[in-house]
Amino acid sequence: MIVLSVGSASSSPIVVVFSVALLLFYFSETSLGAPCPINGLPIVRNISDLPQDNYGRPGLSHMTVAGSVLHGMKEVEIWLQTFAPGSETPIHRHSCEEVFVVLKGSGTLYLAETHGNFPGKPIEFPIFANSTIHIPINDAHQVKNTGHEDLQVLVIISRPPIKIFIYEDWFMPHTAARLKFPYYWDEQCIQESQKDEL
């Protein structure tokens, strides 16, 4: 039996979200044949021991806390990302749900609906510590640290591994967006898996 105390009803939303993420991680199935796996025992891991990199994107620190490729997760994937001031995600969309929990810092979410031929001018939403963001499926978006300190977010996606379509700008046609799969943090493991299959 697992007992997870999250305090009173007035507990921080971060504690609640992180607790739910830990439960999902605990009850998820692991795939022993997953490439580059960090799976099996121990179920509880020290987050400081997980791989962290910027994957060629200055100002980004990415860590897959629980993922499909690295840990064998089937339904959700959880990342911890830190953006230095001025750094940003590419303009992109994906066919999965995405939720951000802002742990610290501030920034801007740029979000455009994708019902036309191209995203168009995005709507700007300020984001800040203890705010949550829900990205609708296939809506083009970008997160940028527009603050003066690091922006740290916990990101939860559905249906991993993620397949991302990247735009050069907000007026690039959807049909011209470039598919990036596997995504940067899954590349090495998926390439090693393909080599093993030959």
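Glycine residues also receive a Cβ, built from the backbone N, Cα and C atoms like all the rest.
Here the original residues are kept at every noted site.
Model, not experiment: these values are computed from the prediction.
The Cβ of His141 (Zn(2+) binding site) has 23 neighbouring Cβ atoms from other residues within 10 Å, across all protein chains displayed. Look at Swiss-Prot and you will find His92, His94, Glu98, His141 tagged as Zn(2+) binding site, backed by similarity to another entry.
A simple way to gauge crowding: the CB of Leu60 (mutagenesis position) has 18 other CB atoms within 10 angstroms, across all the protein chains here. Quoted from Swiss-Prot, the note attached to the mutagenesis of Leu60 to Tyr states: In abp1-9; lower auxin sensitivity and altered responses to continuous light and shade.
Swiss-Prot documents Pro90 to Leu as a published mutagenesis change and attaches the note Slight reduction of activation by auxin. Slight reduction of activation by auxin; when associated with V-89. Under the DSSP three-state reduction, Pro90 (mutagenesis position) is assigned to coil, being neither helix nor strand. Note: Pro90 (mutagenesis position) has non-local neighbours Gln142, Ile164, Ile166, Tyr167, i.e. same-chain residues 6+ apart with C-beta under 8 A of its own C-beta.
Other Cβ atoms within 10 Å of the Cβ of His94 (mutagenesis position) number 24 in total over all chains. Recorded in Swiss-Prot as a mutagenesis result, His94 to Ala carries the remark: In ABP-M2X; strong reduction of activation by auxin; when associated with A-92.
The mutagenesis experiment Pro136 to Leu is recorded by Swiss-Prot, whose note states: No effect on activation by auxin. Pro136 (mutagenesis position): 12 other CB atoms within 10 A of its CB, across all protein chains.
The secondary structure of Phe181 (mutagenesis position), as reduced to three states from DSSP, is coil rather than helix or strand. For the mutagenesis result Phe181 to Leu, the note given in Swiss-Prot is Slight reduction of activation by auxin. Slight reduction of activation by auxin; when associated with Y-185.
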(request) List the same-chain residues at least 6 positions away in sequence whose Cβ sits under 8 Å from the Cβ of His92 (Zn(2+) binding site), in sequence order, or say none. (result) Ala140, His141, Gln142, Ile164, Phe165, Ile166, Tyr167, Ala177
(request) Could you check which of the recorded positions (His94, Glu98, Pro136) sits closest to Phe181 (mutagenesis position), going Cα to Cα? (result) His94
(message) Neighbour count, 10 Å Cβ-Cβ cut-off, for Glu98 (Zn(2+) binding site): what number do you get?
(response) 20
